[in-house]
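Annotated features in Swiss-Prot:
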type	residues	note
MUTAGEN	GLU42 to Ala	Strong ATP-binding. Strong interaction with HSF1, HIF1A, ERBB2, MET, KEAP1 and RHOBTB2
BINDING	ASN46, ASP88, LYS107, PHE133, ARG392	ATP binding site
MUTAGEN	ASP88 to Ala	Impaired ATP-binding. Strong interaction with HIF1A, MET, KEAP1 and RHOBTB2. Loss of interaction with HSF1 and ERBB2
MUTAGEN	SER226 to Ala	Increases the binding affinity for AHR; when associated with A-255. Increases AHR transcription activity; when associated with A-255
MUTAGEN	TYR301 to Phe	Decreases interaction with NOS3 and SRC. impairs resists LPS-induced tyrosine phosphorylation. Does not block LPS-induced pp60src phosphorylation
MUTAGEN	LYS531 to Ala	Highly decreases the signal of SMYD2-dependent HSP90AB1 methylation; when associated with A-574. Diminishes dimerized form; when associated with A-574. Reduces interaction with STIP1 or CDC37; when associated with A-574
MUTAGEN	LYS574 to Ala	Decreases the signal of SMYD2-dependent HSP90AB1 methylation. Highly decreases the signal of SMYD2-dependent HSP90AB1 methylation; when associated with A-531. Diminishes dimerized form; when associated with A-531. Reduces interaction with STIP1 or CDC37; when associated with A-531
Amino acid sequence: MPEEVHHGEEEVETFAFQAEIAQLMSLIINTFYSNKEIFLRELISNASDALDKIRYESLTDPSKLDSGKELKIDIIPNPQERTLTLVDTGIGMTKADLINNLGTIAKSGTKAFMEALQAGADISMIGQFGVGFYSAYLVAEKVVVITKHNDDEQYAWESSAGGSFTVRADHGEPIGRGTKVILHLKEDQTEYLEERRVKEVVKKHSQFIGYPITLYLEKEREKEISDDEAEEEKGEKEEEDKDDEEKPKIEDVGSDEEDDSGKDKKKKTKKIKEKYIDQEELNKTKPIWTRNPDDITQEEYGEFYKSLTNDWEDHLAVKHFSVEGQLEFRALLFIPRRAPFDLFENKKKKNNIKLYVRRVFIMDSCDELIPEYLNFIRGVVDSEDLPLNISREMLQQSKILKVIRKNIVKKCLELFSELAEDKENYKKFYEAFSKNLKLGIHEDSTNRRRLSELLRYHTSQSGDEMTSLSEYVSRMKETQKSIYYITGESKEQVANSAFVERVRKRGFEVVYMTEPIDEYCVQQLKEFDGKSLVSVTKEGLELPEDEEEKKKMEESKAKFENLCKLMKEILDKKVEKVTISNRLVSSPCCIVTSTYGWTANMERIMKAQALRDNSTMGYMMAKKHLEINPDHPIVETLRQKAEADKNDKAVKDLVVLLFETALLSSGFSLEDPQTHSNRIYRMIKLGLGIDEDEVAAEEPNAAVPDEIPPLEGDEDASRMEEVD
């Protein structure tokens with residue numbers, strides 16, 4: 001039961017704060033928070049909510065506004081009293097509202113917010129839990145709330161946060177309707193009485209509130225008056241009540257006296273200082289996203305972008321749109337000119353899209369609004385449908401947000417397509433953000449087709465320019481059924497690769513994919529415009545053939561069948577199979593991977609991963625196929641040698657050497673590069689005519705490894721080693 005204290009006619013009731021609220025206030029007061037300024041945002045936001053409510057009620061009953069037509073928020077600093085006052089003409093609170101809302105009934109968010117705070121959440125999230133009012137105690141030692149609701153008398157709530165608060169009927173100056181919050185600031189928080197600081201905080205957090213926020217400041221100005229007027233003013237001053245602050249205060253700051261000889265004397269004048277109340281509206285700029293896009297200049301968009309992002313460069317492109325119907329929201333999205341250096345830094349909190357609800361700022365890093373691959377997009381989304389006290393947990397479940405997200409992604413893709421029409425600007429965009437588009441193809445199955453239209457690659461026919469897959473398809477030959485591509489480390493490397501020899505000789509265009517993310521991208525992008533994407537480095541490459549070519553291929557298969565079997569026996573588990581190649585022209589052999597295995601480039605990328613999964617590595621790397629070129633003299637001579645004696649040790653050694661060299665030229669790495677190097681050195685010595693025995697005699701201590709015998713000579717000492 002509340003205690004009742006009688007002060008003459010006035011009845012003061014004292015209430016204890018509900019336990020959780022008392023705990024929250026204690027946490028706010030006794031913990032150091034660096035960003036105390038958010039209290040002003042919360043109080044302005046509460047005022048805006050109250051104004052929203054009365055505006056909504058007045059739609060059905062206009063008489064609700066009889067107690068005050070103007071919907072506004074006033075901020076009044078008073079350095080003499082050390083108070084900061086916020087006044088709104090919103091709906092106000094009844095006595096019951098005051099008692100329930102400000103102390104005795106804990107909001108569902110109170111406990112959740114305390115848990116979040118103790119887990120390291122930022123104090124600025126307080127408003128998302130519906131307990132923003134208590135942030136006033138970040139800066140105030142005592143708070144007085146005077147409020148008037150249309151259905152009740154004017155009441156005053158007061159608390160110094162000592163575990164209790166008082167409520168009494170207020171017979172002071174009538175406020176008509178609304179709420180006045182008076183903060184008695186702590187000694188070290190007087191910065192919030194300064195004009196500069198208040199303006200800075202309002203601009204940062206509340207410049208887009210839908211009601212005028214006016215700052216009232218007492219200022220001084222000089223005024224020149226005659227002596228007669230000064231005497232009159234002085235007489236009036238003596239009569240007036242000392243407490244009336246609105247009358248000008250007069251100080252004598254000197255007089256200009258003229259020579260008053262004779263009767264023709266001039267009036268004397270004095271300069272006085274008078275105090276006056278200066279009013280300044282702090283949020284004159286109507287939120288740019290609420291205006292008609294046709295009325296906004298590129299300069300205005302540019303200024304807004306810079307103030308939003310702190311970028312010193314102009315944006316590259318902008319999309320301004322609104323969605324109406326069952327769901328209402330407005331959005332203003334920008335593409336920056338450059339990618340930030342930490343674009344893919346997962347742990348860093350991105351401040352990409354600011355979320356507003358009915359012009360009230362909610363949060364500036366809303367991950368749920370946009371997929372990760374579009375994390376470079378900057379802008380503002382203002383929803384009419386989300387609740388103002390939405391928390392991150394609620395956002396994750398919000399169906400409204402899912403619809404907003406879908407629309408934002410759609411509009412971003414529209415913006416990219418529009419930008420693609422301007423080749424110069426699209427080139428800048430693609431250099432900065434191509435990885436994001438490719439990540440999108442990997443992650444976003446719904447928009448994969450639209451994203452694939454935005455890709456640009458160098459090809460075997462594009463020269464220095466990059467080309468789109470649509471342009472590639474338009475240049476395809478009649479007999480060509482697939483889009484051919486190769487992945488690798490650089491344009492030069494893939495252009496000189498053995499894999500593209502036959503394809504290019506036939507006049508087919510090959511797409512060069514040279515970024516690591518391309519490997520992940522093509523795993524998901526199986527086809528484009530009805531044409532399948534085929535890697536020229538994987539098994540099963542089918543090139544259009546005429547009857548003569550088919551016949552020749554069958555003959556080669558029969559002719560080299562025994563050699564293929566022998567090579568498979570020699571290489572054993574190193575390869576899955578050995579086949580005749582239809583892709584080689586000038587190279588004797590190459591290593592291709594199975595359709596679902598990793599390419600050489602992908603294997604290189606995966607080996608570079610610090611936290612790789614070795615079990616997957618073994619499985620995905622095992623599928624290598626050796627393809628031999630039946631038209632190459634090395635392969636033909638090897639066939640003849642094998643036909644003559646399939647147990648010839650030289651054949652085995654040469655097969656291993658061919659395989660290892662093919663591994664290197666196909667982009668793979670060797671498991672034992674030293675053994676391969678020693679073989680090559682031995683061949684160099686033979687080529688230079690250096691006698692192995694001489695080298696051994698000169699270096700008696702440097703024993704030549706037994707497992708690397710010479711390539712030529714007698715049968716006992718002239719064979720290359722056999723590698724297991």
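Every residue gets a Cβ built from N, Cα and C, even glycine.
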* To do: Check the Cα-Cα distances from PHE133 (ATP binding site) to the mutagenesis positions TYR301, LYS531, LYS574 and tell me which is shortest.
  => TYR301
* Structure fact -> Simplified DSSP label at LYS531 (mutagenesis position) comes out strand
* Distance between LYS574 (mutagenesis position) and TYR301 (mutagenesis position) at the Cα atoms, whole Å? -> 61
* To do: Return the member of GLU42, ASP88, SER226, TYR301, LYS531 nearest to LYS107 (ATP binding site) in space, with distance defined Cα to Cα and candidates limited to these mutagenesis positions.
  => GLU42
* Structure fact -> Within 10 Å, the Cβ with the most other Cβ atoms among the recorded positions ASN46, SER226 is that of ASN46
* Asked: Where the distance is taken from Cα to Cα, which of the recorded positions GLU42, ASN46, ASP88, TYR301, LYS531 turns out closest to SER226 (mutagenesis position)?
  -> ASP88
* Euclidean distance between Cα atoms of ASN46 (ATP binding site) and ASP88 (mutagenesis position), Å -> 9
* Going by DSSP, is LYS107 (ATP binding site) part of a helix, a strand, or coil? -> coil
* **The one of LYS531, LYS574 whose CB sees the fewest other CB atoms within 10 Å, among these mutagenesis positions** => LYS531
* **C-alpha spacing of LYS531 (mutagenesis position) relative to GLU42 (mutagenesis position), in angstrom** => 56
* **Cα-Cα distance linking TYR301 (mutagenesis position) and ASN46 (ATP binding site), given in Å to the nearest integer** => 29
* GLU42 (mutagenesis position), number of other Cβ atoms within 10 Å -> 21
* ASP88 (mutagenesis position), number of other Cβ atoms within 10 Å -> 28
* Specify the secondary structure state of TYR301 (mutagenesis position) as given by DSSP, simplified to three classes. => helix
* Rounded inter-Cα distance in Å - LYS531 (mutagenesis position), TYR301 (mutagenesis position) -> 41
* Structure fact -> TYR301 (mutagenesis position) has its Cβ surrounded, within 10 angstroms, by a count of other Cβ atoms equal to 18
